[in-house]
Every structure is written in C-alpha cells, then in structure tokens.
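Data first, discussion second: the structure below is written as structure tokens.
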Amino acid sequence: MTTVYTLVSWLAILGYWLLIAGVTLRILMKRRAVPSAMAWLLIIYILPLVGIIAYLAVGELHLGKRRAERARAMWPSTAKWLNDLKACKHIFAEENSSVAAPLFKLCERRQGIAGVKGNQLQLMTESDDVMQALIRDIQLARHNIEMVFYIWQPGGMADQVAESLMAAARRGIHCRLMLDSAGSVAFFRSPWPELMRNAGIEVVEALKVNLMRVFLRRMDLRQHRKMIMIDNYIAYTGSMNMVDPRYFKQDAGVGQWIDLMARMEGPIATAMGIIYSCDWEIETGKRILPPPPDVNIMPFEQASGHTIHTIASGPGFPEDLIHQALLTAAYSAREYLIMTTPYFVPSDDLLHAICTAAQRGVDVSIILPRKNDSMLVGWASRAFFTELLAAGVKIYQFEGGLLHTKSVLVDGELSLVGTVNLDMRSLWLNFEITLAIDDKGFGADLAAVQDDYISRSRLLDARLWLKRPLWQRVAERLFYFFSPLL
C-alpha cells in the first residue's frame, strides 16, 4: 500500500511539474512582448495552479473555432468588395499633409485602400446632443440602420433612442443591433431585447460570456467598437457608449462620464460599413456586405470635405495596426502632440515614442482622469508618470468627471478619434475602431475640446510627484509589473 501511495505521489509531482514546464514552454514559444511573457511566468511560478488556469483562460488570443472559421471564410468576398471599391477612384485622397502622409500610407499598405475624401464631420461632446441628433437621423432613415456598442445601458435618453429605433423597424427600416455580451449585461437582462426583436430589429449578443467554454475562447476578448451607420451615408463613432451619463455608474465615485463622438456624412460611412459587415459575419455567419460601391458612393462626391482613414483592429483584421498607427503619429509630431485617454498603460514602444517626442522638442501633453473606475489601471498608469515627467511630458489630471474620450492630435492637422484606449487590451486584443482625420479645420475643433479638458484639469507637478509616499511607489511598481496583462 505504501509503495502504491509513493508511486501515486511521485506521478502527481511529475505531472505537476510537466504541466508547469509545458505551459512555460508554450509561453516562451508564443510570439509576444517580453514584459507580457515575464508577467505570465511570474504568476505561474508564484501561484502555479491559479496562474495556469488564468493563462489557459485569458493568456492567448482564442477567437473560438467557429468564429475563426467564419473570419477565414469571409475574406475572399470582402477582398472582392474592396477591389470594387478601389474602382471608385474619385472618393480616394491622392495626397495628404506632410504630418498625416506616413500614417495614411501605412494604413493604405496594411488595409489595402487609401483614405476617403469628401466627408463632412461634426465633433460632438455632449451626450444629449449626440442622442438628439441620432434620434433625428433614425427618424429620417429610409433604408437601413446598423449599430454596434460595447455598452447599452437602459435608462434616460438611451431609452428614447431605443424607442425611435423600434419605430423605424416598424415602418420597414432594416435595423441591426450588435452589443457586447459582457459590456451590455444589464441590457440583455432587461425587457429591451425582446421588445426590439418583436419590433423587427435583429439583436445580436456578441461574444457571449459562457464559463463552460472558458478554455475554448478567450472570455476577455470584447467587442469594444461604437459605430452607427444609417442609409450607408451617415455614420457615428467615438468613445461614447449608448448610455445616459446621468444614469450610468452613479455610485462609482468618479463623476459623470465625459465623451466625444464624431457624426459624419459621406463615403466614410461605406468604409465603416464593411467593418460592421465583417463583425456581423464573424458573430452570426450571415453575410451583409454594403451596397455595391458604384451605386452607393457616387452621390457622395464632393469638391471639399475631410479626408478620413478607418483603422480597425481585432481578430481577423490587420495585426498590430492601431499600435503602429499610434507610433507613427507620435514620431510624425514636429510641434505638439496631445493625447486623451481614460486608461493609460502603454507598451514599451509607445512609451518610448511619447518620451522621445518630448525629448526632441515636441510639446507633449497627456490628459487623464484624476479618478478612475478601474483601480488596477489607475495604479498601473501612475507607474509611468516618473519617466514621462523626466522626459518633459505634461500630465494633466482631469477633475470634471471620468474623462472617457480617446483622442490624439498631432500638429493641429492629424487627428485620431475612436474607441481605442492607450492600454494593452485596446492595442492588442479587442475589436476597436479609430478614425485618422487629415484636416486643419477638424484639428482646430479637436484642439478646442482638448483645451477645455485642460482648463478643467490640474497639471501634475514633477517636484511634488517625487515626494509622494513610499507605499504609493511600492503599489505603483507592483501594478506596473502586471501592466502587460491589463
């Protein structure tokens, strides 16, 4: 009996170490950033079972077999659609400003199409204005409405948008709504999904959270885009979820969420439509390519307007493109660089690009919320402040609520606005969208918004920062070590 017990014990120990060795080898063999690999190895060797389970659940990018097959199957038809779009040469910009040219060339080479011109843009900073404009556009819709959001929170003006969307569906408008399962959990537990489906709206719960499949698909891979397309002519995107700030997370202690949205008219709506169609097919298996370009885009031709490039990320889209776009924007700056983000946990490359810009004389400012709804990210962000301040970067801490805007402005001419946070999750994992806009007029509008944010912020004093308590420094370094996983 003792011999059997000893044998079982040795086999258990051997299996334990083989499991750790196998996962370690898997981490080392995967192409990933060194800090990320080191963080995972530390977790696994400090808390082996917890670390192994966590790694198998969220350590690798698993879209899931069915979705991965759909992603592969959709590309031949999508590529043909893009080739047809290229034939509409009148909508594509032939040249860009000197500051925007490197970024637009990168996007053209990685995504296969150039930036589109002839768009009209309106920058919107008040949630009421956004929802009122959206309700008007929905009421005037004639053909189709497509929406995707990370969060749809019932209550306030969000309910008015829902009512107008159902009214549109009842009068024959083809309405599709895709919402992230985790972000919109309150919506899917409410009566709204059934009410909408009964009205004729196609409602899809994207990337459903299912603990039974935790090792088959990465559960923290989320649909983080915020997009609206109406009649393939009007489009919205930005940082705002479908929530009324007066009803959203009022008990979080961070104040109302402050967002930015762009309302657009022009061929950019069709460019965004192909992104939506890819997301829809990956999630449902149904193909809904936008109308043929030669029919749909011709009415949009305009002699003037903004030049825009869409940058999409996520499984099935060009890998690392948004990260590359941010690096290119930072290295293109000659006069000033202003970045706004609620969550700041940059890659080493992005941190280096930001600091280098400041060290070569560029006026670099980063605007962050003083209070954050994520304690982990809040502390991890602070770990980068010393290096940024030493390089000459100005850090503004916004005090007027949770600043949720994601924006970058380079030399007053190149603007980036969208859904991308400056953290690892947005840069490497989630489905995201960013608009690159080459236009001085829009840049002036964005600069005015950022100036307003700065007026409601406190500039971080480098001397006072160096005098902060020791326990804060220890906490910052602890969270910094795990920042590649946040």
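Every residue, even glycine, has its Cβ placed from backbone N, Cα and C.
Substitutions noted, but not modelled.
The C-beta environment of I113 (variant position), restricted to residues of the same chain at least 6 apart in sequence and closer than 8 Å, consists of L82, L85, K86, F92, A271. According to Swiss-Prot, the natural variant I113 to S carries the annotation: In strain: ECOR 60.
Outside the domain 'PLD phosphodiesterase 1' (219-246), and at least 6 residues removed from its termini, the chain residues within Cβ reach (under 8 Å) are 57-58, 61-63, 124, 127, 130-131, 134, 137-138, 141-153, 155-158, 161, 178-180, 182-183, 206-207, 209, 211, 256-266, 268-270, 272-273, 275-276, 279, 283, 290-291, 296, 299-300, 315, 401, 404-406, 417-419, 425-426, 429-433, 435. Look at Swiss-Prot and you will find 219-246 tagged as domain 'PLD phosphodiesterase 1'.
Packing around K226 (active site) is summarised by its Cβ count: 23 other Cβ atoms lie within 10 angstroms of its Cβ, all protein chains included. Taken from Swiss-Prot, the feature active site applies to K226 (among others), supported by sequence analysis.
In the structure as shown, the Cβ atom of D231 (active site) sits within 10 Å of 17 other Cβ atoms. Per Swiss-Prot, active site is recorded for D231 (among others).
A helical conformation is recorded for E283 (variant position) in the three-state DSSP classification. Take the CB of E283 (variant position) and look out to 10 A: across all protein chains shown you find 20 other CB atoms. In Swiss-Prot, the entry for natural variant E283 to G states: In strain: ECOR 50. The structure shown retains the original residue.
DSSP assigns G378 (variant position) to a helix. Just so you know, the Cβ of G378 (variant position) picks up 20 other Cβ atoms within 10 Å once every protein chain is counted. Swiss-Prot documents G378 to S as a naturally occurring variant and attaches the note In strain: ECOR 16.
Annotation source Swiss-Prot lists active site at H404 (among others). Neighbour list (H404 (active site), Cβ cut-off 8 Å, at least 6 residues apart, same chain): S239, M240, W257, I258, D259, P342, P369.
Within 10 Å of the Cβ of S426 (variant position) there are 24 other Cβ atoms, across all protein chains. Natural sequence variation is annotated in Swiss-Prot for S426 to R, with the remark: In strain: ECOR 46.
Counting only the Cα atoms, the space from E283 (variant position) to K226 (active site) is about 16 angstrom. Mapped onto DSSP classes, the domain 'PLD phosphodiesterase 1' (219-246) shows 0 helix, 11 strand, 17 coil. For S426 (variant position), the nearest neighbour among the listed recorded positions (K226, D231, G378), judged by C-alpha distance, is K226. Taking the Cα atom of each, G378 (variant position) and K226 (active site) are about 23 angstrom apart.
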